[in-house]
Amino acid sequence: PRVRSFIAHQSGITSVIRRSPDIAHRMVRSLSVSSQRNKSVAHHEDVYSHNLPPMDEKEMALYKLYRPERVTPKKRSAELLKEPRLNKGMGFSLYERQYLGLHGLLPPAFMTQEQQAYRVITKLREQPNDLARYIQLDGLQDRNEKLFYRVVCDHVKELMPIVYTPTVGLACQNFGYIYRKPKGLYITINDNSVSKIYQILSNWHEEDVRAIVVTDGERILGLGDLGAYGIGIPVGKLALYVALGGVQPKWCLPVLLDVGTNNMDLLNDPFYIGLRHKRVRGKDYDTLLDNFMKACTKKYGQKTLIQFEDFANPNAFRLLDKYQDKYTMFNDDIQGTASVIVAGLLTCTRVTKKLVSQEKYLFFGAGAASTGIAEMIVHQMQNEGISKEEACNRIYLMDIDGLVTKNRKEMNPRHVQFAKDMPETTSILEVIRAARPGALIGASTVRGAFNEEVIRAMAEINERPIIFALSNPTSKAECTAEEAYTFTNGAALYASGSPFPNFELNGHTYKPGQGNNAYIFPGVALGTILFQIRHVDNDLFLLAAKKVASCVTEDSLKVGRVYPQLKEIREISIQIAVEMAKYCYKNGTANLYPQPEDLEKYVRAQVYNTEYEELINATYDWPEQDMRHGFPVPVVRHDSMDG
């Protein structure tokens, strides 16, 4: 029909030229613009499925059924340029500029997204430090959302430390100085009712919120209580949801619960942007959390995922236990960290030739992260066939008071199962020599805790000692990659919480892996959101861990990397989401109905596309008979009108 319409249009121009050259000229110009428009649409159709393998007609029909539909924006002119979700800058075509009222508002240059991305990364590399790069990327996200995610996705290894740890910690510490534009919601202890919180949620500019990341700012990374400055963590976390998981940005909402801060430096800082009083605790705090959860589900529905982030240890497990079976929620510091560390340990089994249940594990630091990892290891050991009691006996915890033993008068209830009938000691060396662990895991934020003597002791009792120094940022890591490899003569299976550079020893290059939660939480979030999984339990996180471990290649193992390359995370996230869907549909815990015919195609069709899209919907033809007038126009003779 489009070809026939084109031929008819050409014939019409020919017949009109003799009668009215002006009308013919306008028709030719219209045809030219239409041609440009159709080329643009064709390009859009190509890039829309850029991450898919070749498909037959049936598969393409499925893909088009599953993918989100686009709608021509209602905004025009300068208002459209202010909308980061739609703005392309100099990436707008001439047709778009003219049709959307942008012509003349932009420089008369036309750039592809590739050219724009190159321009951005070049300028980023010229910045004097990582905080300056963070600020520049933050500004780009405020102006051009797709370009921001395109740059991050294209340079994920280089920019993930800028977008998230460790630079996000520095950004949070200086948030009062670098604050430019609001990116999330602030809910305070003064807003402590369901109706008040609901009103605040209603002020958010998106209605279709499916993922919320919330913090109270009390334990930001390894930096402690940063109060309202902690908003940078939910913002950064959700940026990784999009860049690494393909979650749609419009589904994401960062939230800071401001109940005050006990950080006196912030309370005395004239630039501090939060409530200026000590933290509220107890009943009022718990009521705020209850009201927040109720308001979120009232506003957005029970299916909305709520991720808890950087809550202090006394609250982290307590709130997880309280809400896990009532809401769609998880705590990434506990479950995400545990999952990614178990993934690293599963990878190590390919080198040590031992099952997870055949090793012993010594944790230095017994906070929420370590306890969560220990419990996830127990879960995996039970899957391998040993009892919970036997599994707990293979795990040793050390905290600020030393080894967790049965002699303690006061103990965290979750530590009781790991308490040992051994002499009390604060020496890591003594515990290593007594317990003879195969893995040493640090989550203490004590720089240098794994000194030369400790590392060499691990090498003496293990052919391939597992040493994970997980504390963030790098300045608080228990040991560096260089120290671990040097003091074990290259035998260590090492991973860290923040990235360390490659290291060469005895002519061999080691590329240390980073036990980053980003291998886990984007995929878990994607699967939970797309398939409306009601409860995110440890079975799903263990499933994700196994998928991550299976993606580590033999070439990676040869250079000491126990995690996949960072550039593979987005594909891993898609695979995690697919595995979650299979598991949850089998167990009746997925609530998206009807079940998609092809789960993987459904996921791939739903993930966020960082390529520019045509903003103006394609035109199409109707049957000619449906466009005719309903009656013939009578011919009126001029002479009949004479008086």
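Placement of Cβ uses the backbone N, Cα and C atoms for every residue, glycine included.
Per Swiss-Prot, the features are:
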- Lys237: active site, proton acceptor (ACT_SITE)
- Arg219, Asn313, Asp333, Ala366, Ala369, Asn472: NAD(+) binding site (BINDING)
- Arg219, Asn472, Asn516: (S)-malate binding site (BINDING)
- Glu309, Asp310, Asp333: divalent metal cation binding site (BINDING)
- Glu96 to Ala: Reduces activity over 1000-fold (MUTAGEN)
- Tyr164 to Phe: Reduces activity over 60000-fold (MUTAGEN)
- Asp216 to Ala: Reduces activity over 50-fold (MUTAGEN)
- Lys237 to Arg: Reduces activity over 10-fold (MUTAGEN)
- Lys237 to Ala: Reduces activity over 100000-fold (MUTAGEN)
- Asp310 to Ala: Reduces activity over 800-fold (MUTAGEN)
- Asp332 to Ala: Reduces activity over 13000-fold (MUTAGEN)
- Asp333 to Ala: Reduces activity over 100000-fold (MUTAGEN)
- Asp399 to Ala: Reduces activity 10-fold (MUTAGEN)
- Glu478 to Ala: Reduces activity over 1000-fold (MUTAGEN)
Checklist entry - Inside 8 A of the center formed by the CB atoms of Glu309, Asp310, Asp333, which other residues of the chain have their CB, for the recorded divalent metal cation site? => result Thr215, Arg219, Ile233, Phe308, Phe311, Ala316, Asn331, Asp332
Item to check | Those residues of the chain, 6+ apart, with a Cβ under 8 Å from that of Asp399 (mutagenesis position) | outcome: Gly365, Ala366, Gly367
Item to check | For Tyr164 (mutagenesis position), the one of Arg219, Glu309, Asn313, Ala369, Asn516 that lies nearest, given that the binding-site residues are compared by Cα | outcome: Asn516
Checklist entry - DSSP on Asp399 (mutagenesis position), three-state: which is it? => result strand
Checklist entry - Where's the emptiest Cβ shell within 10 Å among the binding-site residues Asn472, Asn516? => result Asn472
Checklist entry - Reported as an integer number of Å, what is the Cα distance between Asp332 (mutagenesis position) and Glu309 (divalent metal cation binding site)? => result 6
Next on the checklist: Going by Cα-Cα distance, which of the recorded positions (Asn313, Asp333, Asn472, Asn516) sits nearest to Glu478 (mutagenesis position)?
Outcome noted: Asn472
Checklist outcome for this item: CA-CA within 10 A of Asp310 (mutagenesis position), subset of recorded positions Glu96, Lys237, Asn472 in residue order, equals none
Item to check | Neighbour count (Cβ, 10 Å) for Tyr164 (mutagenesis position) | outcome: 27
Next on the checklist: Taking the Cα of Ala369 (NAD(+) binding site) as the centre, which of the recorded positions listed as Glu96, Asp216, Lys237, Glu309, Asp333, Asn516 lie within 10 Å of it?
Outcome noted: Asp333
Checklist entry - Going by C-alpha distance, which of the recorded positions Glu96, Asp216, Lys237, Asn516 is nearest to Asn472 (NAD(+) binding site)? => result Asn516
Checklist entry - For Lys237 (mutagenesis position), which of the binding-site residues Arg219, Glu309, Asn313, Asn516 has the nearest Cα in space? => result Glu309
Checklist entry - Taking every protein chain shown into account, which of the mutagenesis positions Glu96, Asp310, Glu478 has the largest tally of Cβ atoms within 10 Å of its Cβ? => result Glu478
